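Reading through the structure tokens given below for one structure.
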Amino acid sequence: MNASPVRLLILRRQLATHPAILYSSPYIKSPLVHLHSRMSNVHRSAHANALSFVITRRSISHFPKIISKIIRLPIYVGGGMAAAGSYIAYKMEEASSFTKDKLDRIKDLGESMKEKFNKMFSGDKSQDGGHGNDGTVPTATLIAATSLDDDESKRQGDPKDDDDEDDDDEDDENDSVDTTQDEMLNLTKQMIEIRTILNKVDSSSAHLTLPSIVVIGSQSSGKSSVLESIVGREFLPKGSNMVTRRPIELTLVNTPNSNNVTADFPSMRLYNIKDFKEVKRMLMELNMAVPTSEAVSEEPIQLTIKSSRVPDLSLVDLPGYIQVEAADQPIELKTKIRDLCEKYLTAPNIILAISAADVDLANSSALKASKAADPKGLRTIGVITKLDLVDPEKARSILNNKKYPLSMGYVGVITKTPSSINRKHLGLFGEAPSSSLSGIFSKGQHGQSSGEENTNGLKQIVSHQFEKAYFKENKKYFTNCQVSTKKLREKLIKILEISMSNALEPTSTLIQQELDDTSYLFKVEFNDRHLTPKSYLLNNIDVLKLGIKEFQEKFHRNELKSILRAELDQKVLDVLATRYWKDDNLQDLSSSKLESDTDMLYWHKKLELASSGLTKMGIGRLSTMLTTNAILKELDNILESTQLKNHELIKDLVSNTAINVLNSKYYSTADQVENCIKPFKYEIDLEERDWSLARQHSINLIKEELRQCNSRYQAIKNAVGSKKLANVMGYLENESNLQKETLGMSKLLLERGSEAIFLDKRCKVLSFRLKMLKNKCHSTIEKDRCPEVFLSAVSDKLTSTAVLFLNVELLSDFFYNFPIELDRRLTLLGDEQVEMFAKEDPKISRHIELQKRKELLELALEKIDSILVFKKSYKGVSKNL
């Protein structure tokens, strides 16, 4: 029974020394097969031993031991199998991790070969013998030939070919991650930052800048494809018509610690765009925004692409040269494009002249323009595209030509496959391999890849493989030539770094001069006073809060009571005018004694209705609304007295904040006030003191009303004339004349006459009631005869009660919460909004811009000085070119 654990232990030791690799030969068994056979032997041996043990020992005294061992037998077997299973899983995981890289390479090669075979087979149907009319070597043939050579080398054990394959694999790995960090002193990234700073200072200056690589070429030269091959993404708009109508200032930033590929549009304040279809769409819209009548614009589009797979470069893509204007294009388009390109081709910019191999260099628009801007060819790099369209010997002669010599030479690239990639060719059986593509291209993209992104990535890989296979196949022709996109990238990195490095000292001198001028202006105009948009905003908010604090001290209970009392006085006058002053029996109130109890009851009920209408008119909401409006109006007055009056953004924010704070307590305050005045709706108890105050207030109120009526009547009389007004009034008072002609009187004159009659009657009534109030109405007993006094007393009680709760529920809450809420909303404002607010004032805008210019110049000068200090310890940089 002890044989099974011992054999398992021996087996584990043997398996531990067994190599876990995948054998390609069918005659060699894998470790899994050996392990399975050994496990079978273990089980058979253990079973045989157990049976033998039971048969040979039949003693009754040993039955308990036998039974216990039989029971433990499954446990031993199960434990052994579990240990073996765990070991198998461990070895399988080790084997999978060992072969993962190899499988990935095989998968990439298989997919590319399937694509090439599909293209070759489809080409056999449409072309003669599978060869294109352009004379290119079919990609599938190149890949197949390369694969056959590799297999033959492996069978023969040729060490030289193995070394070549290792070099190619190493090149592929180096291409996957850009090595900008290892190039020279890695100064390009810092100098591109300086260039970006200088562009912020003055983007239109041709002197205050560092060199860039300016890409020029005709529309069919493959200019856009060269840029996309450097970036590794398709993002530039293409089309049969001219789609590049504005310069594209492209900045590539190497981010070694990031797996994302993102795009920024700094001038549009759009950042971290991961969808390059969106980038392409935006570039198309920005270019198409240029009117057809203008065709091209000098306003650049600023685009920054960040990735671990791009070098640190600063490029400018210009509109392609044309030979003949189209019918829908302006006649001066050719001249406009030439003038725009000349602006960017000036020193110290590097010129990247793109020319197609199938076009004679004598007709190259790019070389012609570069020769005009750089006669000696010291700043020009020639790039020859579409080398696969010509014979290798001719391609070599183009790259090594002496007719059009350039100091930096020519670089040959192939940026496209012989035929465009069709989606149906992405899979072996006509279907897009979505799963495999996702595994390849979604790495580092956090799930952002889609079918279109996969297609773009596949195009770049296939293009790179095609270029690599072509130059490898024709290696003997391009021995002494500079070819491949990788070589172009390396050359651009070195040249740009050297050019920028050489331009640092003269640029530093210019920056110092500009800084001195800016500092002098800043001192003269603003006395070196530091001001930021945020500090300007906070200073104005502090002034606003101080004004609100003063308003809080002035706006106490008496102010609130006067506002509410004035409104209720007007309501009292409206009630009196409606229910009393139009009553024909008003004269009866002046008699010493009413004729009957019925008449007395009539005036008593009339007073109750008037009082009820006053108390049930919605005092809660009326008083709350009046208080709210008074606060908002005073807040507007405070804003108008500060510098915020010129800033609509902050004025709206302050007003909306105040409205929200007041609205939060509006309904609860109105309900509280309404509940407090509820007893006055049923019974109003007046003391003699209240009556006396109300009587005096009523007299003053009637006097003011009488004064206003007399003033208005006198104004009409002066405007029309006393005699003419008397005639009109006499005519209107005679009712029989209303049915006849107007005797030449205008409609306006008749309206003035009607108003004068009304005012005359109202003055007589007010004079009559004023005498009544002065001579009588001395006590509450006469409240039915003196409704003016009674209603005035009621309004006074309503006002006093409402003010108590308005002061507590609304005012105190507003003055406490408004500054807090205002600060909270101000913190939510972004830097862009704060800067926009500050620049609404022209003087402040000038202050901030001049100060920002001074700070940017200081920052650029500091960075340049640090690079120059470091550069002194580095000699012979230009010798690496």
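The backbone N, Cα and C atoms fix where each Cβ goes, and this holds for glycine too.
Under the three-state DSSP scheme, Lys223 (mutagenesis position) falls in the helix class. Under the heading GTP binding site, Swiss-Prot lists Ser220, Ser221, Gly222, Lys223, Ser224, Ser225, Gly239, Lys386, Asp388, Thr415.
Reduced to three states, the DSSP call for Asp317 (Mg(2+) binding site) is strand. Within the same chain, the residues at least 6 positions away from Asp317 (Mg(2+) binding site) whose Cβ sits under 8 Å from its Cβ are Val215, Lys223, Ser224, Leu227, Leu236, Thr244, Pro247, Ile248, Leu250, listed in sequence order. The Mg(2+) binding site annotation in Swiss-Prot covers Ser224, Thr244, Asp317.
Under the heading domain 'Dynamin-type G', Swiss-Prot lists 207-505.
As a whole-number mean, the pLDDT of the domain 'GED' (780-872) in this prediction is 88. Annotated domain 'GED' per Swiss-Prot: 780-872, in sequence order.
One mutagenesis experiment catalogued in Swiss-Prot, Met1 to Ala, is accompanied by this note: Abolishes translation.
One entry in Swiss-Prot concerns the mutagenesis experiment Met39 to Ala. Its note says: No effect on translation.
What Swiss-Prot says about the mutagenesis result for Met81 to Ala is this: No effect on translation.
For the mutagenesis experiment Met92 to Ala, the note given by Swiss-Prot reads: No effect on translation.
For Lys223 (mutagenesis position), the number of other Cβ atoms no farther than 10 Å from its own Cβ, over all displayed protein chains, is 29. The annotation that Swiss-Prot gives for the mutagenesis experiment Lys223 to Ala reads: Loss of stability.
The note that Swiss-Prot attaches to the published mutagenesis Ser224 to Asn is: Loss of GTPase activity.
The Cβ neighbour count for Ser224 (mutagenesis position), using a 10 Å radius and every protein chain shown, is 23. For the mutagenesis of Ser224 to Ala, Swiss-Prot gives this note: Loss of GTPase activity. The structure shown keeps the original residue.
For the mutagenesis experiment Thr244 to Ala, the note given by Swiss-Prot reads: Loss of GTPase activity. Abolished GTPase activity. Summarising the environment of Thr244 (mutagenesis position), the number of other Cβ atoms within 10 Å of its Cβ, over all protein chains shown, is 23.
What Swiss-Prot notes for the published mutagenesis of Glu294 to Lys is this: In mdm17; loss of function at 37 degrees Celsius. Glu294 (mutagenesis position) falls within neither a helix nor a strand when secondary structure is assigned with DSSP, and so counts as coil. Sequence-distant contacts (6 or more apart, same chain, Cβ under 8 Å) of Glu294 (mutagenesis position) comprise Pro330, Lys336.
Its Cβ placed at the centre, Tyr520 (mutagenesis position) has 10 other Cβ atoms within 10 Å. Reduced to three states, the DSSP call for Tyr520 (mutagenesis position) is helix. Experimental mutagenesis is annotated in Swiss-Prot for Tyr520 to Ala, with the remark: Dominant negative mutant that induces fragmentation of the mitochondrial network.
Following the DSSP three-state reduction, the secondary structure of Asp542 (mutagenesis position) is helix. Less than 8 angstroms from the CB of Asp542 (mutagenesis position) sits no same-chain residue that is six or more residues away. Under mutagenesis, Swiss-Prot gives Asp542 to Ala with this note: Impaired dimerization.
Annotation note: Phe805 (mutagenesis position) sits in a helical segment as assigned by DSSP. Using a 10 Å Cβ-Cβ cutoff, Phe805 (mutagenesis position) registers 21 neighbours. Under mutagenesis, Swiss-Prot gives Phe805 to Asp with this note: Impaired mitochondrial morphology.
Within 8 A of the CB centroid of the Mg(2+) site residues Ser224, Thr244, Asp317, the other residues of that chain are Val215, Lys223, Leu227, Leu236, Pro237, Val243, Ile248, Leu318, Pro319, Gly320. Among the recorded positions listed (Ser220, Phe805, Arg824), Arg824 has its Cα nearest to the Cα of Tyr520 (mutagenesis position). Recorded residues Arg824 (mutagenesis position) and Gly222 (GTP binding site) have their alpha carbons 54 Å apart, per Cα-Cα distance.
When secondary structure is read from DSSP and collapsed to three states, Arg824 (mutagenesis position) falls in the helix class. Counting every protein chain shown, the Cβ of Ser220 (GTP binding site) has 14 other Cβ atoms within 10 Å. Cα-Cα distance from Lys854 (mutagenesis position) to Gly222 (GTP binding site): 42 Å (rounded to the nearest whole number).
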